[in-house]
Structures are given as C-alpha cells and as structure tokens.
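Copied from Swiss-Prot, the annotated features are:
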- G975, V976, P977, G978, S979, G980, K981, S982: ATP binding site (BINDING)
- 56-240: domain 'Alphavirus-like MT' (DOMAIN)
- 934-1082: domain '(+)RNA virus helicase ATP-binding' (DOMAIN)
- 1083-1216: domain '(+)RNA virus helicase C-terminal' (DOMAIN)
- C336 to A: Complete loss of virus replication (MUTAGEN)
- C337 to A: Complete loss of virus replication (MUTAGEN)
- W413 to A: Complete loss of virus replication (MUTAGEN)
- L1110 to F: About 20% loss of viral replication, (MUTAGEN)
- V1120 to I: About 70% loss of viral replication (MUTAGEN)
Amino acid sequence: MEAHQFIKAPGITTAIEQAALAAANSALANAVVVRPFLSHQQIEILINLMQPRQLVFRPEVFWNHPIQRVIHNELELYCRARSGRCLEIGAHPRSINDNPNVVHRCFLRPAGRDVQRWYTAPTRGPAANCRRSALRGLPAADRTYCFDGFSGCNFPAETGVALYSLHDMSPSDVAEAMFRHGMTRLYAALHLPPEVLLPPGTYRTASYLLIHDGRRVVVTYEGDTSAGYNHDVSNLRSWIRTTKVTGDHPLVIERVRAIGCHFVLLLTAAPEPSPTPYVPYPRSTEVYVRSIFGPGGTPSLFPTSCSTKSTFHAVPAHIWDRLMLFGATLDDQAFCCSRLMTYLRGISYKVTVGTLVANEGWNASEVALTAVITAAYLTICHQRYLRTQAISKGMRRLEREHAQKFITRLYSWLFEKSGRDYIPGRQLEFYAQCRRWLSAGFHLDPRVLVFDESAPCHCRTAIRKAVSKFCCFMKWLGQECTCFLQPAEGAVGDQGHDNEAYEGSDVDPAESAISDISGSYVVPGTALQPLYQALDLPAEIVARAGRLTATVKVSQVDGRIDCETLLGNKTFRTSFVDGAVLETNGPERHNLSFDASQSTMAAGPFSLTYAASAAGLEVRYVAAGLDHRAVFAPGVSPRSAPGEVTAFCSALYRFNREAQRLSLTGNFWFHPEGLLGPFAPFSPGHVWESANPFCGESTLYTRTWSEVDAVSSPAQPDLGFISEPSIPSRAATLTPAAPLPPPAPDPSPTPSAPARGEPAPGATARAPAITHQAARHRRLLFTYPDGSKVFAGSLFESTCTWLVNASNVDHRPGGGLCHAFYQRYPASFDAASFVMRDGAAAYTLTPRPIIHAVAPDYRLEHNPKMLEAAYRETCSRLGTAAYPLLGTGIYQVPIGPSFDAWERNHRPGDELYLPELAARWFEANRPTCPTLTITEDVARTANLAIELDSATDVGRACAGCRVTPGVVQYQFTAGVPGSGKSRSITQADVDVVVVPTRELRNAWRRRGFAAFTPHTAARVTQGRRVVIDEAPSLPPHLLLLHMQRAATVHLLGDPNQIPAIDFEHAGLVPAIRPDLAPTSWWHVTHRCPADVCELIRGAYPMIQTTSRVLRSLFWGEPAVGQKLVFTQAAKAANPGSVTVHEAQGATYTETTIIATADARGLIQSSRAHAIVALTRHTEKCVIIDAPGLLREVGISDAIVNNFFLAGGEIGHQRPSVIPRGNPDANVDTLAAFPPSCQISAFHQLAEELGHRPAPVAAVLPPCPELEQGLLYLPQELTTCDSVVTFELTDIVHCRMAAPSQRKAVLSTLVGHYGRRTKLYNASHSDVRDSLARFIPAIGHVQVTTCELYELVEAMVEKGQDGSAVLELDLCNRDVSRITFFQKDCNKFTTGETIAHGKVGQGISAWSKTFCALFGPWFRAIEKAILALLPQGVFYGDAFDDTVFSAAVAAARASMVFENDFSEFDSTQNNFSLGLECAIMVECGMPQWLIRLYHLIRSAWILQAPKESLRGFWKKHSGEPGTLLWNTVWNMAVITHCYDFRDLQVAAFKGDDSIVLCSEYRQSPGAAVLIAGCGLKLKVDFRPIGLYAGVVVAPGLGALPDVVRFAGRLTEKNWGPGPERAKQLRLAVSDFLRKLTNVAQMCVDVVSRVYGVSPGLVHNLIGMLQAVADGKAHFTESVKPVLDLTNSILCRVE
C-alpha cells in the first residue's frame, strides 16, 4: 500500500505555519480598531458584520450607537480617501474641524435632533462659523458652507461625499442636484435594510430591530441607548432597486463597499447608463418567511383581500436551509408536521462543545415558530407533489421513447445534429404557477434578490413621462416594450480638468462687465500682518516682510491678471487664471479658483475678493479666523534695500524647505511676491527674472515635489545600441499663464549603426509624447545606478514611454494582465497596427506605445533562454518602458528567474512593477549594498564646482565631465588608523585606484597599482573597477563623479579623519559632502602604539592594537623623524616637513608634531587634524606644542605625566561599565494603565500626604552658626524676591530651597562645612576587621591605562578637554582649588516642605588636576572591591537592576533593615579619613600620594562664586572618590555597629544602605564609634523598605518608587526652553520602562510602604503615561522667596 500520505513533511509544515503566522500578522497590522465599550453580543455582531476584516478591541469610550458608529467610521475612511478634496453633504458638526479637505459643506437649517447636534459642535475652528450661523439663523460667513441644502446649492465641485445624509432624497433628486453642482462623482453612505422591501411589520434580526409602518422605518441596533435610524420607506426602496438614473441627468449607481446593510454608493455621471444588475445582500444571514394570516387590521364591513398586509418573520438562513433539507429528504411514511416541529425544536437550541459552536440555535417567538412550521410544511408538500408528478410523467415518456421504431429514431437524430444549441433532456409540459400563489412558496431569500431598475429624473417633459409610464405599465403586464425615447445627454460637469476638487465658475453671460484694476500699486508688508499670522509664518519672516514695500504692476486682460512685482533689485512675475496650479511643498495639490466677473480668488482654506476704489485697490482676505481688508494706494514705492530683500528671500526659502521636510500633506510654497502682493498668498505661474546665473530660481527656489517623476538616463558610452533622443515631457499640465520658452534640445549623439540582430534605425519604434496624469499609489522599492526603478503597484501608473504587456504567442486578448491591457487598450491587439516585430515581441503605437512581449510557458517546459529573449526583445525602442514580471502569472514562471532576466535585459530609466507577492519577495532579497542618492540640487552644485575646478591648471582633466542625478551603489571599508585597509586590496580586484595626494599615489604605484590623483583620474575611471583611498578627504564633487562613472566602486577611509577642505571658501564643499555609511569597520590597528590608542579611544571606542610599543608620546624632546605641521606657513618655516593633510594615509617610524600658533582655529574646529597627526608613527612621536594648542583639545603631557607619576602602568583591566539590558515586555501590566488626568493625580497625592499649595517658591532657612573655619563674605548679599517656574502643579512635595540665592549659598556652606568636627583618635584595625565581612583584604592594586582611558572618556562625555589638567605644582592655586556651587536638587519628603529648617545641598568639586591624579587609582580600587564582594552584597550601582531585584525576591522570610545617616558628610572626621588612607596603603598606593590626599582633606578652602570658606576635615561631595569612600565608610559603620542574623542581601550606595535579614542587634563596640565620631544613625526595621529610589520588598523584588518619582517631578522647572521639558519627558519614559512588567505589583507594594491608597499609585502611573506622551499641562507661576536668614556669626579658629 502507499504510505506517502502518512509521512510527515517538516519543511512543508513549517512553511505552512510561517505562512499562517505571516497572514495573521498582516491581518493584525491592518486591523480595524474598535474603541467603544461593547457587550459580548455586540462584539459577536460586529465580528460577523465586518468579516473578513480583522478587529482589534481597545475599549476606551462610550458611544450611544457603538455598532453603527464603528461601521460609519470605516466607511467614512473609505469615502474620504477616495474623494480627496470634495463637497460634503450634511456633515456632522463634530467632523468639520477634522476634515480640511472639504471645500464646501451643504447643510439644512437645524430642526429636531439637529439642534442638539449643533449645540455640541466645536466652538473653535471652521465649525465655529457654521455653529453660529445654524443656531442664530444667520447667513453663511464664507463660501465654505451654506444652509440651502444639497438640492438648493450650486457650489461647483467635481467630487462629493454624503455620509448617511441622502435618505430623504430619491436618486432622481440627487442626480438633479449633482448636475447643478457640476458634480461627476458622489460617494454616498446609506443604510439600506432589506426589510423595507417587505410589508409593514416588526422585524427582529440578530443585529437590529426594525419597525415598519408603511411610510417610515425605524431601526434600532443592539445596545443603542437612544433613537436609531428613522427614514422614508419609499426612498430606501428606490435606493435599493435603482442602478441608474435616466433622462436629462443620467447617473450610474454602483455599490463599491458594503458592511451588512450599510452601503457605499458611487454615483457617477455617465452619458449612457448601461445595465448593471447587482445582488445587494449576498451575505444575508436571514430568510423572511411569510405568515398565511396577516396582522389584525381595522374593523370593516368586508374582509380585506390585500395580500401585502401579511406579516413576515426573519428566520436565520441556516435554520431554514436545514429545515427544508430535512423535510425534503424524509421518507414518505415518516413525513409529517409533528416530525418537522420536533426537528425545528432541536436545531433551535444552541449547542457549544468547549470553544466549538456545534449548533448556533435560534431564539424565536411562538408566532414566528408557527409561521415557519406552516410555511415549511406547505412548501415541502408542494415540492413532494411536484416530485411525484415529475417521476410519473417521466416514466410514461420513457416508455414511449423506448417503443420508437428506427425511422423515428433516425428522424430525431438528424434534427438534433442540425441544431446548434444542444441541451440534454426535455420539458414535458408547463406547470401553471404564479409568483403570488401558495405554490410559489412562503419565503423571501435576500441572497438571491437581483435589481437593475432605472429611475427617470424629474425634469423630463410631459410626453416623455407619459411614454415612460406607458412602458412601465406594459412591463407590469409582463410584455416587452421598446421605448423610443433615448436618455437625454446632459452636462456632467467640467471635463477640462482632471482634478477631483476643481471648482468651476458659474458665470452668467448676462452679468455686468468686469471691472478693470490695471495699474501700479504700492504693497507694504505692514498692511498684510494679520494675513501672515493666519498663514502661521515664523516671526522672523513676518518681521522682515514688515520692513519691505513692493511695487506691483497689475494688468488685466480677458479674464486674466498678470502681475509684475518689483522688490528691491529683484523682479517677479505671476499670472492669475482660473484653474492655475499653485506650487506646494508637499504631495497635496491646489488649483486656483479665479472668477474675474465676481472679482474673487480661492484656493485651499484661503479666499479673497478685490475691487477698485477711489483710494486704490481694495482687497478683502478671508480664511479660518481671518477677515481682513487692505487698501493698496496707486503709485511706485521707494526701492527696498537689496540686503533686506535677499535676507527675506533666503529666510522664506528655508521656511519652505523646513515645512517640506516636516509636512505630510503640504501647504502653499510661498514666494516673495506671494507674500508682498495684493493677491496674497497666491502666486501662480511664478517667474523670477534674474540675469545672474548664480542666483534666482535655479539655486534658491528648487522644489523636490514635482509634477511628474521624470526619469533622466545618464549618458552612456556608444556601445552600438540605439541612441535615445530627447523625449518631450510626459506630464499633462494646464495651459500656462505666460508663454514658456521652448525646451533646449538634448545634445544626444547621432544614432550609430545597429548591432547584429537589431532592427535598423529606420525600423525602430519611435514614441510620441504621452500625456498622463493620475493619482499615484505606487511605492518605490529600489533605484539602480542607471536610473531604473522597481515599484510595487500598478503598471498603468507609470509615466514611461512604453508599456510592456505579458502577451501570448498569438497576441490575442487573454487573461491576467493581458486582459487588463485589453480592457484599457483594445485597439492595441489589432495585428494590422503593429509597427514592428522583434522575435516574438510586437510593437504598436495604437492607441499608445505598447510592446506585447511573450514569455515561455513554464507549465510545459522550463526555458531560461526564451525568458531572457522575452525581455531582450523589448529593448529595440527609443524611450523608457514599464515592465511587469513576464510569465509569473498564468505561465507560472518563478519570480526569481524572471526578475534576474529583467535585471540583465533592460535599458536605463526603465521601470519594473511588482504585485504584492513579488514585492514581498523583493524586499526579502533586495540588494544589500548601500546606495548614495544624488539629487538634482547636489548634481547642480557638483557640476558648478567641476566647472570652477576645470578652469584651473590642476583640474583641466575634468573639463566636460558632468554629475547627473541618480543612485550609486558602493562598498565602504572604514577602519581605525593603521588597520590595513589599503593592504587588503589586491591587483586582481581593481582597475584604477584614486587617491587624494601625490604621496599616496606614489605609495600605491610602488605596490604595482594604477593609481591617480582625483583630477587626472577623470580620464580613466569610466566603466572601470575603482578603489578610492581616503575617500572622505576627496573633494566631494570629484568623489561623486568617480563613484558615478565607475562600474563598481570600493571606498577606503576613516570617517573620523580630515574631511575634504574647502580651499576656495566658495561654500560648495560642505553643501555637497555625501553622507557615506560604512559597510564594514576594522577596529584592530597595526600601527598605533598603546598610549595613542588610549588618547583617541573617544573617537574609536573599540580600537585595539597589535603594537608592542606601550609609550610613544614625548614632550619637550628634540625633533626626530618626519616633521608634521598643520599649516602651509609652518611648512615653509620647517624645511622637510609635510602638513597633516598631506600625510593622511601615510606611515612613519618616528614623527615630530609641531603645533604653531596660526593653527589654533584649525585644531579647535577640527579635532580630526590632531587625530591624524597622532596616528602617523609606529615607534615614537615627539610633540612640540609651545602655544598649548593640543592641550586645548585634551592632548597634553600633563594627564599622561601625572598618570605615570602616580604609579600608573600600561596594561589592560576589566572595564568599569556594567552591562545592563532592557527587560522584555513579557507581562506588560503597564498596558492596563491608560493615561490619566495629571490634575486629579497630583491633588490626590497632596491629600494623601497632607501637602498644600505653597505660597512661596523657596525658603531661605536661618543660617547656622559658624563653629569652625573662616568665612569670607561679599560686600553685598543681593537676592531676588521672586522665582519664575514652569511647573506641573502648584503643590510641591520636596523640601523647598533657593539654590540661586547668595544667602542660600552661605547657609549651605556654613551648615555643611562650618560645623565643628568631632575628632576621634583611635586605631582603625577593629573597624577594618569588621569591614572585612564585606570587603576582605584587597592586596596590591594595579592601575593601568584602562583607567586612564575611562577618565578621559568621562571628561569627553561631559564636554571637557585636557586644558584644565595642569602640571602637579602645589604652589599653583589652580591645581588645588576646590570649587563650591549650590545644587539644584531638593529632596522629596512626606513631611513639612517649608518649615523644615534644613540647609540646601552643595557640591565641592576638586580641580581637574587632582581628579586626573587620583581618579585612575580610585577606579582601580573600586574594581578590586567589586571583585571581592561576597554574594548578596551590592555596591553602589555597579550591578544590573534585574540581578538585585532577583536577590531581593529570593529573600522571602527577611525583614528590611534601613539606616538613615543624618549629616553624613559633615560628621566625617580624622578617623574616617584615616580609614581611607589605611585602605590606600593596603592597595599599594604611593605614600606621597596618600599624604597629599590626607593633606587636601584635612585643611582646605572652598571657593564659591562670591564667597569662600576655609575649613577642616569634612568630606567633599565633588572629589574623585566620593561614591567610593562614602560607600566604604557606610559599610564600615554598619558592619561594625550591628550584627545581623540570616543576612540574605546587603546594598550600599553612598549614605544609603539596606540589609535583608531576620533579626539584628547592636554590637558591643558600636557605642564607642558612634560617640567618638558623633554619628547620627536612624535605624528602621520593617517588612518593606526604601533604598536608592526603589522599594525593596522581600519575596517580590525591587520595584520602582512611583510616589517618590512623581513627587520629585513637582519640584522640577520644565522651562524656560523646550529642551528641559524634553529631557524630563525622556526621564519619565525611562522610568515607565522599568514599570513594564511590575506595574500592578507596584500599585500594591508602594501603597503599603507609604501608607496611601492603591488608587493613588494607579492614578500616578496614569499621570506619568500622560506626561510621557507629551500631553502634560504646565502652569507658569511667579512666587516670592521666603527669607528666614539671620546674622551670620563668625569665629576665627
């Protein structure tokens, strides 16, 4: 037996699963988001109605009509996306402000429910005017809306949208109204339930309840809380039945979208409507069963015989179908009514097995059940009778046929053969049955209803109406009637413009003559200031325009206005005609609506009217929120300053380009004459007249949004192909306002002789210009260097000269794409019109250039050669061609081979269009090489630089070279200096090497390569394999030229080294410098010694070296080796030297860097010069830096000398950076916390903590008494009385202090460092032994260059250089200065925020020299301590948060021991300092360095900006080892003073510490240490504790402290600029990221530790979500400063 079907195929299974997953992901990505809260039944209804669309439920709002509104929103999106700029009928008031594409809205005066809708309409924006006119009965304020209704308005528009607003109009009325508007298309959303076709009654379906009384129908959907739809029955019936309107205003009605019984109808004006039958309800889930007995009626003398009064019942289609199948197949003896009733009762119960619904069921009333049983029984009885009769009559017929003789059979056989339409079988006889008989059935199935009725428009003549009624009467009788009246062809709108929102002019020829406004007018910018504000222009442009005045010469001729604007030394021309295209800075298009008879202009949201008056030209500007009049006096204005005009034009250009980059849709492209002209802001037909070739339109006003995607093919070498002449523009444009000069002919070469196998030039198909303009939906996937492009989309959107059809061998209409070609261009398949054949391909020019290409049929045979030939045969043409993937449809050619064949056989500029499946394949297999796009602006600027360069002696080789717009593929190998990039190139890989200098050229030639400098290489790079060494330093115009001319290009270089220098200072080099992305990075250098690597590691973080030289940099020694200088003057002064720029790429054994004073600006502006100079040697480099230029950029001997002086060694250590990762959203409980109101959150926080709004901004506490030291005061203690803050709330939850106040600085100095120090002279051995529990004996510590690098890296990250690091000279005050400044950070507190009496916080920063001296040692000691820490002990923040949280979670049975040090810094004394020095001795630090540290700490001077304090012993918060020694002292105190049982976790950071244990007690020696040092310890022992911004909950983990973080936000000043707010918002986002998986746990735990309600924490998280989303509200407050300072008592020690 065969068993292959039982063999499991893992590959196929995996592919199927991946395809299913991809389909599911695609469905979810394009799902409909359902925002309202819904019941379970409503969700099931929506899922059934919206099939097959995927739904995503995100409940966040309550709607009165949730089901209808979801459907409405979906259909609205479809209508608005298709209609573009349009006229809207009956818009909902709340949608006005959200849809700026609507040019006009037609309303009716409000009545009934409409009044309530207008009261809830927005009171701002365009809706405000509409609301005011609707509620007050006022006329419309502008042309954007009216209250005349759709049928009473005549605003011209080509496209319309009606969303559920045409139920009270018939199709004929709509056709007439569309004709009045000149409308050709109307998208109408209508609710058309099938029950309106039935008699009056009450119909309940699974979705809605419908009540039908004969005239009106009321529909209420499941879950509606207010009245539903209420419409006229006759209109709904006509909308369901009608597919076309005939008469003087013909229409075609097409159903383009349907969701349930909600339809989108596309009404299109068509001269000859054709029959378009349609099935409106193919997915109906109900069948309507008729009851024999109708409802009770009114009393009457005689019983009624009207059959239309009977009642119908909605029955699920599956119930009726199953019931009929069961009854029709029952045995004759088993068929009875009771059996039908039993079966119906069984299938009416809903049965669910697990998650599978086995039987959907039906919840029906008794009346409906009775009607269904009756109808089903009678229908089945009738069918059974027919079955019996048919079998009986058929048997008798068979008996007669079998008894026929030979002659009769022969006679029948001959006549059957002669018949053309042969259908087997025979009808025996006609069964008498009519539609209204009982035998016709009792049910109506909407799934099989077909309608194709026409409605005549009401404007037909009486004769036409009479004949129409006669025809309809004859049809009602069942007779065919040929109407002799043809539909009258009426106007269907302006056909001259293919613009969806074109507003034609309704001009009455009988109106008065047009007023003439010709003349010269003075237009000052000050008169148009309100308009500038409405245009939302920047303040700079408004200010510059206000200082300018223009002279405008207006000429009006034949409904057209020409303006000549004189602005300074510039002249602009504009031409105003109706329908002119206005330039925009985005994809959206605007056309000018100009009515000369009405003296009006309009486009987009702006309109104006003008009139000649005695004072001059009076213009009224109208827009949203703007109604401004301006009068321009006749005459000539004084000439504005050329400098002001140029600055205005440049600023305006920058604004246009910035708006172009940021806008998705775009707005007007503002020209100077458009803002300083009488008809602002319009400037159609803009021309800037300028005789200077370096200014004007070509350089300043260059837009990237063009009318067409013109493909320009780059110049190709003459290879025997047919030359391509210049092709006229293929974009259909409106008639220009002014005659345009003829285009210059393209200097293309003469056609050469055709290649073998190609047709002669005379036989080549020559393409005429093609006009094409349509909406683009294609998507660019890739662009090749030759200009060819790959698109995803429809082939017919292309603007190429030729279209390629996937044809068959006979070139007859077929299926697939060939059928689409036949539908659009049927004449192209006429073989008589073929102008040329090439192999199997046929060329035709009728009705447009088309190539019928024939691919092989892979169903029969795989033939790659024929596939190549199919593409090759389409290249015998002039112009570009748009291709499909030949053969991938019906012929089943794989996508890959067909695509490869096109790549090898196409011409430059061709286009390939892929369907979605092939597009996905291409995106998964697209070329991986990076590409450089050369835009028109870059090409133009590069060519200008080449022209300037070719005029010099060096650049003569570049004469005639051009850079063309396009895309270039390249390979870029980047690497650190000396990484061997050049050595990796072999002669077999390259034809030409381009290098920037002669030295490099000679070096390459010595290796056997053909190397050239950039200018001379222009003769040899065409079509060659090119390697460009030191590519970033090449002049960018030459780099672009060689990259574009080369067949393949491989770039070598270092992006961090010297870029190309603009020696001419023309500004062209930085304008076209390309942004090159390295394809590979090499990080290992074979040249640079170790110390050089450490100095440049800031630019190369991953640099490594193979050099064994450890120290190579020396200062102050005699010059050796090659001299390197920075300027040409220094080169002249030092014979034999080369500049750093010339030495780039070279390698020397020894070098001497000579920095002269004239190189200061160069080195400060380009640190790359210093990097190049430092990386040229392999053994030794002597630096002669008399002016100290290299020191200013962080390269000095002070850092290195101090490092080695302190005992540093060259070597490698473990880096101090701790790897951290972002937690995955594996639970993502944060998603359950939506953004909430910040006001309510902060008010609730204030209530829970007992804080109230503070009447002051800060508090200056009383200054403590100075107990030790000497304080120097300024003569004046000036203070500001108030503070301006930009805050989230006026309730602050932090201790309030004033860091910028001078008195606050004094209070902090004295309070922290002026307190008397309690000295304690004792041995450190006991404390060190106790500390060994956490930090064992450290031993000798090695300080390496790794710590030196980390020090330099930290300085660079802070924006510092090495200039502040000095030689270690203690006589120099700058070496030992300690700077004090007030800290702008206040502590969060749950207690008193004002009357706390505590001084502020400050930082005492040591000098950069001391930081560089001690910093590497302290980093090395810290690394040693981290390596010795026991398990469960955490130091500082040198650990991953997840590891700490896991350790806390593991300590389930522990309590939290917390210690709060008070006055931690000020209580440190000689004993703590001695312990630090003892540990330094233990680590092997030099004794002189330890004694220096002890000296600095024991007696010091803190230097504030205007104050200073001389003091003793205190700990400094800004010294290099602050965190290290504070943490060590904290550990020593805790472990010496307390004993812990079952210690699980201990964490120390500065003065903050926690220990997780089961019990603790104070150790015997604790009292001596606490009393001797004057320590102030506050211990707390509780189940949950706080530590370093997190909540420590044993068994649960370390959770973010939401309350503390939110409280600290209240103290932050979010101003004055947006940068500060952005920083804080990023901090909030980072904090929320920590809450991703533990948000709900935080609510429970944080609320317990602070004793607040969980709702508060929940509300605070929502508030933080709102802040992170940028939805925070800020309040600017000006509050006074409370001064509580008293006199400062000084006492000299």
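In case you wondered, yes, glycine gets a Cβ from its N, Cα and C as well.
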>> Helix, strand or coil for C337 (mutagenesis position)? Use DSSP.
In response: helix
> Among G975, P977, G978, G980, all listed as binding-site residues, which has the most CB atoms within 10 Å of its CB?
Replying inline: P977
> Within 8 Å of the centroid of the Cβ atoms of G975, V976, P977, G978, S979, G980, K981, S982, which other residues of that chain place their own Cβ, given that this set defines the recorded ATP site?
Replying inline: D1054, W1082, T1085, H1086, R1087
>> Spatially, and counting Cα to Cα, which of the mutagenesis positions is closest to G980 (ATP binding site)? Options: C336, C337, L1110, V1120.
In response: L1110
>> Considering every residue in the domain 'Alphavirus-like MT' (56-240), what is the mean pLDDT value?
In response: 89
> Tell me, how many other CB atoms lie within 10 A of the CB of S979 (ATP binding site), whichever protein chain they belong to?
Replying inline: 24
> Among the recorded positions listed here, C336, C337, V976, L1110, which has the most company in the form of other Cβ atoms within 10 Å of its Cβ?
Replying inline: V976
>> To see if you understand the setup: which same-chain residues, six or more apart in sequence, place their Cβ under 8 Å from that of K981 (ATP binding site)?
In response: T973, A974, G975, D1029, L1052, G1053, W1082
> What are the non-local neighbours of S982 (ATP binding site), defined as same-chain residues 6+ apart in sequence with CB under 8 A from its CB?
Replying inline: W1004, D1029, L1052, G1145
> What residues, ordered by sequence, lie under 8 A Cβ-to-Cβ from V1120 (mutagenesis position) and sit at least six positions away in the same chain?
Replying inline: E1150, T1151, T1152, K1180, V1182
> Can you check what DSSP calls G975 (ATP binding site), collapsed to helix, strand or coil?
Replying inline: strand
> Quick one: DSSP breakdown of the domain '(+)RNA virus helicase ATP-binding' (934-1082) into helix, strand and coil?
Replying inline: 54 helix, 28 strand, 67 coil
> Which of the mutagenesis positions C336, C337, L1110 has its Cα closest in space to the Cα of V976 (ATP binding site)?
Replying inline: L1110
> How does the domain '(+)RNA virus helicase C-terminal' (1083-1216) divide up by DSSP, counting helix, then strand, then coil residues?
Replying inline: 42 helix, 31 strand, 61 coil
>> Can you tell me which of the mutagenesis positions C336, C337, L1110 is spatially closest to G978 (ATP binding site)? Compare CA atoms only.
In response: L1110
>> If I take the Cα of P977 (ATP binding site) as reference, which of the mutagenesis positions C336, C337, L1110 has the closest Cα?
In response: L1110
>> Can you tell me the CA-to-CA distance separating S979 (ATP binding site) and C337 (mutagenesis position), as a whole number of Å?
In response: 95
> What is the separation, in Å, between the Cα atoms of C337 (mutagenesis position) and L1110 (mutagenesis position)?
Replying inline: 106
> How many Å separate the Cα atoms of L1110 (mutagenesis position) and C336 (mutagenesis position)?
Replying inline: 107
